[in-house]
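**Q** According to Swiss-Prot, the feature domain 'SAC' maps to 142-482. Among the mutagenesis experiments that Swiss-Prot reports, C421 to A is described with the note: Reduces hydrolysis of PtdIns(4)P; when associated with A-424 and A-427. The annotation that Swiss-Prot gives for the mutagenesis experiment C424 to A reads: Reduces hydrolysis of PtdIns(4)P; when associated with A-421 and A-427. R427 to A appears in Swiss-Prot as a published mutagenesis result, with the remark: Reduces hydrolysis of PtdIns(4)P; when associated with A-421 and A-424. Record note (Swiss-Prot) on the mutagenesis of D746 to A: Abolishes hydrolysis of PtdIns(4,5)P2; when associated with A-748. For the mutagenesis result N748 to A, the note given in Swiss-Prot is Abolishes hydrolysis of PtdIns(4,5)P2; when associated with A-746.
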Amino acid sequence: MIIFVSEEPERRLAIVSNLYALVLKPVGKKPSDKPLCAIELLQKNDLKKYGFKRLTSHEIFGVIGLIEVNGLLFVGAITGKSKVAQPCPGETVNKIFAVDFFCLNDNSWDFIEIDSSGYPVLPETASTEYQDALPKHPCYELKKLLSNGSFYYSSDFDLTSTLQHRGYGQHSLSTDTYEEEYMWNSFLMQEMITYRDHLDTNLKQILDDEGFLTTVIRGFAETFVSYVKKLKVALTIISKQSWKRAGTRFNARGVDDEANVANFVETEFIMYSSQYCYAFTQIRGSIPVFWEQGTSLINPRVQITRSFEATQPVFDKHIMKSVEKYGPVHVVNLLSTKSSEIELSKRYKEHLTHSKKLNFNKDIFLTEFDFHKETSQEGFSGVRKLIPLILDSLLSSGYYSYDVREKKNISEQHGIFRTNCLDCLDRTNLAQQIISLAAFRTFLEDFRLISSNSFIDDDDFVSKHNTLWADHGDQISQIYTGTNALKSSFSRKGKMSLAGALSDATKSVSRIYINNFMDKEKQQNIDTLLGRLPYQKAVQLYDPVNEYVSTKLQSMSDKFTSTSNINLLIGSFNVNGATKKVDLSKWLFPIGEKFKPDIVVLGLQEVIELSAGSILNADYSKSSFWENLVGDCLNQYDDKYLLLRVEQMTSLLILFFVKADKAKYVKQVEGATKKTGFRGMAGNKGAVSIRFEYGATSFCFVNSHLAAGATNVEERRSDYESIVRGITFTRTKMIPHHDSIFWLGDMNYRINLPNEDVRRELLNQEEGYIDKLLHFDQLTLGINSGSVFEGFKEPTLKFRPTYKYDPGTGTYDSSEKERTPSWTDRIIYKGENLLPLSYSDAPIMISDHRPVYAAYRAKITFVDDKERLSLKKRLFTEYKQEHPEEPGSLISDLLSLDLDNKSTDGFKSSSESSLLDIDPIMAQPTASSVASSSPVSSASASLQPVRTQNSSQSRTPIKKPVLRPPPPPAHKSVSAPAPSTSKEKSPTPQTSTASLSSVTKNIQENKPLAQNRRIPPPGFSQNILTPKSTSNLASPMSSKVDLYNSASESTRSAQDARQQTPTAFAASRDVNGQPEALLGDENPIEPEEKAKLNHMTLDSWQPLTPK
């Protein structure tokens, strides 16, 4: 494809394929306008009259979507790729190494090359001042991310699916069947996909087959060619990381409220030969509980942030998703029994065994394998002790296999191994590699391709298998941490050398640096790509239908939205380091059972003593004391409260409780901290914050301890501003980005009066004395002037100053310092949906402060997403019926193309070249028993894919079959060659002039003699299993192609691609452009006074008027 631009009569971009052109133009020019883009699909020849000219010399290999950055609309396109894998004939995987973004509504970036730093490349004559004034390309960071070698796409098949799911030979590119979880450009493509969904089948096919919609995954793909005895096989790994909880190592941990876990990766190992096709799938993912880990340099502390009861429903949801998709899940937990990991491991097991939805030892199995302990004596080879522990599950879940000659499925995999360590990286890589090899060996023995006593670790296919897994481990680690995997030396060579150990040490140091200094920027780039930044909106495609539906939906919002009220109790208490057990009922239930809030958020300050030693060595066990004390008090009545979140920073602590029956409405619970003590280096001052969403309404709570001192008003203002800027949640959400905000804590604001004047007013208690003192309150003055806490309100304050008391008494400070009584402890709020009910202090005397509480009623909005979607679909149908031929709509534009009478040459099927149709010398086993990790050994250099016809038809999903054992042997070849070892003579090289007949003959020589299948052993089935993805048989075997044609096609493809194509692609060819390793190299390189309680009712709490 090629991209063109025209300014006549208005700016438009056209992406042109063989037959059609996709024309895009911006709609609306005001900066306040929402990002809109119009789209047309025209015949290629219709572009001539619009004065289009080529925008770039680079070929466009696929469109990845639309994005708006700083008011500019860009279309993203793949402009550099290399072929890296071919799991089956006609299925090619491409690695993306170059992406460009072309602006739709501004020509400033047309025809400009960008340097490696994102700035325009200027002629040498340009002045330095002019160069310094130039801006960086708005999409440079996205471009750099997408071009880092971890993103892949395919023009031939659905790369988001597994081979078993899509079916052998089913090369569908329809977005109807894509798994959105692995589609990393889903935000960029979502409006284009929605638009496509409104088209009929023929029009969908054009968009699919012309490559206008490209699905991009992130992960790994690579193919090696090897031999199993003398049978040539292609070994492939395709790995896909989910974007649902994507992020860098310490920014993405555990599970979220939607049951998505960090670093969730689906990995499929595929073997293809002329006889059989085999596939085995595994998954990995962070432990599905709510936990976090700090970024301290040494042994960062693991913190579980949500109670067991509140976590269990989300845990069950995550595991059940896997069970429904894959079948029984066997969990392999590699965490150690060290103090840093044991708590997390115990919680994992408790959730598995105490679940009421999961059938333990039926739907879910658990094997605990302390990796560090098991490998401490005999090295990493001790991981092999894992196989006997999981062997029963390995045999019962089986694998996917397909008979290439008879074109039918033999078996399916009905179960999955879910492996994890702490990061799901280094230990997990090694364990998954061992499991994969055990499953592959089982397949080879079942099908009598090897015998049980002929398997040796030095076999070439074993070395290639291990190298694939090592390369895969490095790539996944690069994505998550920025370095290669640890232990990869053992993965490749089966042993750990001194160089490997030194390499691991270097990687560990690199990870510490990256985690602390680089991950924040990387996380923001990921969030930009995924559309997670505040107020970031997808570019919408202008369409009269869409405008009609959007307007109608807005006017009919009452049909899918509802409102409700909830009660909240907010409390703040400076406990002055006290750990004395006390009844908190007068604070948490000030009118007893008559007010039991739905949500309770408490902020505590000075939970540890503020001494230099305690600040540097914070005792985080104090949080457990207050969690239990508050929890016991809240649960003294029939209503049960669950602890959903705890956030602690040194002496600051915030607790979030919710009624058990309301917990299902709470999502996206997060925490954040900001230090302001000692210029931001210490946590004695600062803030801890939590945020969550209740229904469709967002809440944020900030518990702060600001600078002390009667005259330090400016320092407190500075602390406030620092906290507002510094508190950042995931997806770069900040405090102002919420519907309801509560700020509470020991704010340390004082009364601007002499001490004796304040004490006299408090002693005399004349009418209106509270209001009189408030006229001199620093916080009240600051809010009224707008100098601090702009937009915040405080309920009517009618209680006496809360500081400073002699502990255990009602007497204000009688010490030598005699501090002026002040309202240091406050609760203020911001939000139109909030109604204050009560604001007072509580008579709890364990500290020199009094606790304060505020009760609120909040209006909550709920959105019924299913009803909204149903209404949206109905409105679309109504519009189409009323405007069947409205001009200007994409549908009528496409229908006018008269597709039935047009040539469909672009959809004709071409002959497919199989990777195994190439001369056998290509991947001949070498004398060395260890395969090189050089990319030259990868089959990517030899892949010659030809575009095939793609189907846009939806596949009807088939319900998950019951568990079955692995299959019986399919073919028994009486002429099977003798076992091959590394000492055997390699197959005779073919000359470079090998003809088609000689290549075909060579493959046919490996064909086993036809004979009856032997009777399967007990427990095995002779039934042929139907693939879940289709009821059709696979397409016939692709015909063989002439070797020189394939080579010449590859040469042309390489010339069309960018010159920056990886060296591996070029290094594998001789001076004549022929693939050397394929043709003649015998040894190829490898790869607030209160009313009496008994007279007080809830009705007596009338809404308070803010000051």
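Keep in mind that glycine also has a Cβ here, set from the backbone N, Cα and C atoms.
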**Q** List the same-chain residues at least 6 positions away in sequence whose Cβ sits under 8 Å from the Cβ of C421 (mutagenesis position), in sequence order, or say none.
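**A** When sequence neighbours closer than 6 are ignored, C421 (mutagenesis position) has L334, L335, F371, R427, T428 within Cβ distance under 8 Å.
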**Q** For a quick check of packing: other C-beta atoms within 10 Å of the C-beta of D746 (mutagenesis position), how many?
**A** 26
**Q** I need the CA-to-CA distance for C424 (mutagenesis position) versus D746 (mutagenesis position), whole Å please.
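**A** Approximately 41 Å lies between the Cα of C424 (mutagenesis position) and that of D746 (mutagenesis position).
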**Q** Let me know the DSSP-derived helix, strand or coil state of C421 (mutagenesis position), please.
**A** coil
**Q** Relative to the Cβ position of N748 (mutagenesis position), how many further Cβ atoms are located within 10 Å?
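**A** A count of 27.
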**Q** DSSP on D746 (mutagenesis position), three-state: which is it?
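**A** Strand, per DSSP.
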